[in-house]
Amino acid sequence: MDPSAPQPRAETSGKDIWHPGERCLAPSPDNGKLCEASIKSITVDENGKSFAVVLYADFQERKIPLKQLQEVKFVKDCPRNLIFDDEDLEKPYFPNRKFPSSSVAFKLSDNGDSIPYTINRYLRDYQREGTRFLYGHYIHGGGCILGDDMGLGKTVQVISFLAAVLHKKGTREDIENNMPEFLLRSMKKEPLSSTAKKMFLIVAPLSVLYNWKDELDTWGYFRVTVLHGNRKDNELIRVKQRKCEIALTTYETLRLCLDELNSLEWSAVIVDEAHRIKNPKARVTEVMKALKCNVRIGLTGTILQNNMKELWCVMDWAVPGLLGSGTYFKKQFSDPVEHGQRHTATKRELATGRKAMQRLAKKMSGWFLRRTKTLIKDQLPKKEDRMVYCSLTDFQKAVYQTVLETEDVTLILQSSEPCTCRSGQKRRNCCYKTNSHGETVKTLYLSYLTVLQKVANHVALLQAASTSKQQETLIKRICDQVFSRFPDFVQKSKDAAFETLSDPKYSGKMKVLQQLLNHCRKNRDKVLLFSFSTKLLDVLQQYCMASGLDYRRLDGSTKSEERLKIVKEFNSTQDVNICLVSTMAGGLGLNFVGANVVVLFDPTWNPANDLQAIDRAYRIGQCRDVKVLRLISLGTVEEIMYLRQIYKQQLHCVVVGSENAKRYFEAVQGSKEHQGELFGIHNLFKFRSQGSCLTKDILEREGQVEAGIMTATTWLKEGPPAHKLEMPRQPDCQECRGTEQAAEPLAKEACDLCSDFSDEEPVGATGIKTAKNKAPDSSKASSSPGQLTLLQCGFSKLLETKCKAVEDSDGNTASDDESSDEQPTCLSTEAKDAGCEKNQDSLGTSKHQKLDNILNPKEKHIFYKSEKILEQNISSKSDEKKIKNTDKHCILQNVTESEDSDVICPTQYTTERFPDNSIRFKPPLEGSEDSETEHTVKTRNNDNSRNTDDKRNGIISKKLSPENTTLKSILKRKGTSDISDESDDIEISSKSRVRKRASSLRFKRIKETKKELHNSPKTMNKTNQVYAANEDHNSQFIDDYSSSDESLSVSHFSFSKQSHRPRTIRDRTSFSSKLPSHNKKNSTFIPRKPMKCSNEKVVNQEQSYESMDKFLDGVQEVAYIHSNQNVIGSSKAENHMSRWAAHDVFELKQFSQLPANIAVCSSKTYKEKVDADTLPHTKKGQQPSEGSISLPLYISNPVNQKKKKVYHTNQTTFIIGETPKGIRRKQFEEMASYFNSSSVNEFAKHITNATSEERQKMLRDFYASQYPEVKEFFVDSVSQFNNSSFEKGEQRTRKKSDKRESLIKPRLSDSETLSFKDSTNKISQVCSLKTYKRKSVKFQNHISYREEVFFNDAETKKSPVSSTQEIDSGKNSQASEDTVTSRSLNSESETRERRLENTMKDQQDLTRTGISRKEPLLKLENKKIENPVLENTSVISLLGDTSILDDLFKSHGNSPTQLPKKVLSGPMEKAKQRPKDFWDILNEQNDESLSKLTDLAVIETLCEKAPLAAPFKRREEPATSLWKSNEKFLWKKFSPSDTDENATNTQSTT
């Protein structure tokens, strides 16, 4: 090679660039044929043409144009003159990998910066996008955060960005450019000065520091130096001389060398694991913020690990000031989001939280980029993630309880109470700062928390030597106190410490682990066993040694060079099938793809640690499906740790993922008012020794809400309920088999059957447990202003019990009162049944009609009368009684304006009650994760359909029995979970979900059906299981109860299996239905005994899961299992609730204080829907009356004054009714100041509670102080309005009622026509005043008035109806900020109570006739009693004062939409002169009292004590009524002076 020759830059057709020394094909000087030669030098002539001096094999030289040279195609045997060719020198180059994309550079900008083709060919699209994101912020001189999930290649994206900015090519050219400058000059190649000036600093944890260097060396030719260890001073000199391009250092070294590094000019600072910058007060945060570089790039997959303050800290480092100050961020984002995430949040809290979430996401969107693992789902195997709750051994329980009973723990628990010395300070800050040994409460708190964690894992851990003398002293004292009760254990520990530590009998988890390892060894599974505690790893290691298992161990003490050796041995050696790994030490940089079972022996407080541990095996390169088992000690502090993980992960989903995450908890981290079930020392130092599972209770509670929402959603999508849905009701009527194909499309439209949840049904072991679990929900739901109605408290059982005789006689439920349980959104089974029922007579003519068609009420009545209920195989009388008591009525939900507008209204019209054991449901197994899958309905003959059903559906078809009923009900519930994902990381195809779901519903006594199941994989997707509906909800937990509740044992929920473990099908079931399996990411309860469901493609995997299920089923210490895959994230039901909360609060400005779990329709939506539904049925020339469309929204301060008037004085003109909203708000604030209120909110509350006269006087005084002449016509305006509105309103009401009657009559039966007509009259009376679009008085403010209009009839007494200001803001400009107060919960309750006073008589009549809620509350004089059997049944006679039950019976005809009745404003005092009734017990909010309500005898006693004349007595003697008499008396008698009660309304109370 001639070093003086000019460098080649000419391009040829064969190759872009030629270099001296390269081999080529050149024309032979003899015959012109191409032959091999080598380039000696390259020259350029005078004309600019490039020539190469080539040297042939015979040493001849010849000058040939570069264009004639061609590249040599190497052959294996071809001799090489050079050691490396260009391909060998390319970086990166993975010869065994195919290029994912073409080998072209990826252009980032027009100035020439691009990702070199050597790197770009291995990148995926999302990685190029990430590189472009980093480059964009670098160009603009700002920072950013790359927040991709673990395993998506953040390191590669950064390297791509560096290669582009440093103009790397990944070829020989980079080698030449990296040569020293004197060599470059000798080659007559000038170094690029611009590139030389660029220098980047990468800060990373020590554990991954050298991994960064390896990656940089692999992916390109970078000049890298490592600033760490002994050589950091020498390397720092090189950095100062700018002899490197990239400097690598650690957080600690950066802190030590901050001044030196700040003296250099860095092009950008890149920080790996940026979530370390999470504490504003931490030293590492201060150091990072002190770096003098504006381009700060952070890399983290978990930017939010514990709270939102961490997010702010990281973002404030990368982009200072982006999210404001810490105080501003907490007020604007953190508090609203966290409070809106509460399970008991109000609509305003939820809507405000979601709005804050969206604002935060919008604010961060340009500076924060996050992608999830769904991008690489096709490269990852399946993951089965399960929580395994292990019962403690008796010895563990005793020790755990003993620790909690120590004096120190008592001191901790009482530390926050007021000191006994009455100083006003807390005990821990006054007389009880330390214990008798001088240890502070804080020290004791942390020490005893550690002790409880040790006992929950293995009692022998208390005997282990501690790391510090203080800890050792404390542990010794605790052991002396605790083990004084167990001398045998202490003696054995001294004599045989090794044996004690390795003996599983001292730990419930160890017993489970022992059988798990044996199971994995048989199946040749390789197990990664993680533990956070190294002391616990010692115990596990000793167990492995005692068991003769070949294992490896890796923890923080393992040297770095040995780590890779251990990983390699474990992955490659078959004999080593267990590796003990420390959760923290093994969290980063380890690749255990050889393992397919991951066991987390103990949880950590930070969910990111556990996820990192799982990702050691579940990552790209894993060939087998991964099973993750997390062991949790039941009822201990570990359960709180896991639930806090869920809390943090849900918060991460909201803030980082901008998802409407499910709201499981009532707790808010850092809030003393909302410690809920998670936070506070009382939750940590608690032991649930009865075997109950807090996790199960919380997930079930959320599942009930979700199920109710989604069930209502299905109803709301079904259209006008005017037609029949053909479905045979009789249990022995055979289903037609030729309709499978026709039924398939109905899968998308049928009702969602996975929400058959009933709070009144027994949970776990006893029915009393249910009451205890649900009572707190009731009280917390009413924590917002408003008292729960009996509708929300599950009151239907009492009414149903009294009507049992009628039900048994004619198959029709006479009582039409219904309940939706404590959870307002939880619907009973019949709600779904009603949407899916078919008329038996129509079976032969039409098999599967559209689900828009609902059985006509008249036809239902006739049908039920002619049908005999078949009570099938009830095991005992107590069972029958319990089943009847658990029956509920359905709540048919209203229809909204679109399919996505799904709401739940607590008071809607109902369908008839269904006979037991008659309906079968067939939920389809097909469904995508993003679309709601609903379910069709079928029936089948119990006697004749066994063969066909078995072959088609793969279920056990026997004659209906408690066992079989239970099986089918459980199958049905689990079968509906196909809408959910299989993994929080991965989307699973529909077929996989089908198989997995079926495989997870297995029972011990159904092996005989497995062969049949393997015959129909295709049919299963279409025709799935047929299930019992009523038994489904009756036996949601088990139909087969024994005489003692305590003996009921369920495999997953029987927490004391030693004494209760019957091996029967009925008792070996798991109740997945308690969780909302309909939703995308919901938790599911995993049954113990799997039932095979075959598909050839995944049969091996299913067998693997079945094998694991079978193993877990046989472990006695496993108390409860649930899948962790669908717990985290959002759901469709939560999306509905969030959307409607925002709609109600921000658009309609109403219902803001209702619980967020209740969705409410607007009158606008209702009107549009009713117009669409009613118009086709209207006769020619007849329009639907306005009164029949409007809703009776009862508000305590309605606005009736809607006239627009103008008053003229000498110099001033006053316009009434057209005040702009801005002026209204402004003058309302002035009014608050005028009346010396401390705030606008206080003034709004004062107005709400003030009497009519007080409000009138306040308005007059305020405006008269500015305009004295206002006082003259102020009152006249009101009185004028009152008179005209009363007269005209009554006339218009009657006209509209007549129209509505003629409109509805053709579709109703005789009795229904009459009752509906009355309801129409009543509705019209409420809403007819809406026609008078009188505007509010405008004195540069919005003045509104209110009146109560009484409609009296000579024969029938009507209720006082308060006309409301029109909610439809499009109709009335007065729907403004002022009206929000009138929509507040207290106001609504007040008016509703006024209405109730005068409706007692009609309510009695209604109750006697047993009319459903499709029928009205008010009756005309010509009432007809449809069912004489119930004529003498009076709810008033049963309960006493039943006026509070008004909304139970309130209905508005066949209208598809109905606003809910408002809950009461608060608990009311019981009158002294009457006995305690049902409502008094509910007001006590006492778990014990509420649990009594499940006892039929108690309810009967209450009914007997109830006074009969209470409602009439109230009218005569208000002072002795249910409510106290005072200035704020809710049912105050009407007087003309009340018309001045219309004060200016504000949105403050909302």
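In case you wondered, yes, glycine gets a Cβ from its N, Cα and C as well.
At each noted site, the model still has the original residue.
Over in Swiss-Prot, the protein carries these features:
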type    : residues                                                       : note
DOMAIN  : 135-321                                                        : domain 'Helicase ATP-binding'
BINDING : Asp148, Asp149, Met150, Gly151, Leu152, Gly153, Lys154, Thr155 : ATP binding site
DOMAIN  : 512-662                                                        : domain 'Helicase C-terminal'
MUTAGEN : Gln787 to Ala                                                  : Affects centromeric localization. Affects localization at sites of DNA replication
MUTAGEN : Cys793 to Ala                                                  : Affects centromeric localization. Affects localization at sites of DNA replication
MUTAGEN : Phe795 to Ala                                                  : Affects centromeric localization. Affects localization at sites of DNA replication
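In sequence order, Gly301 are the residues of the same chain, not among Asp148, Asp149, Met150, Gly151, Leu152, Gly153, Lys154, Thr155, whose CB sits within 8 A of the CB centroid for the ATP site.
Note on Asp149 (ATP binding site): other Cβ atoms within 10 Å of its Cβ, all shown chains, come to 18. When the binding-site residues Met150, Leu152 are scored by other C-beta atoms within 10 Å, Leu152 scores highest.
Considering only the binding-site residues Lys154, Thr155, the Cβ with the fewest other Cβ atoms within 10 Å is that of Thr155. DSSP assigns Thr155 (ATP binding site) to a helix in the three-state reduction. Contacts of Gly151 (ATP binding site) defined by a Cβ separation under 8 A and a same-chain sequence distance of 6+ are given as Lys373, Ile376, Asp615, Arg619, Ile620, in order along the sequence. Secondary structure at Met150 (ATP binding site), as computed by DSSP, is coil. Counted within 10 Å of its Cβ, the other Cβ atoms near Gly153 (ATP binding site) come to 18, all protein chains included. Summarising the environment of Asp148 (ATP binding site), the number of other Cβ atoms within 10 Å of its Cβ, over all protein chains shown, is 21.
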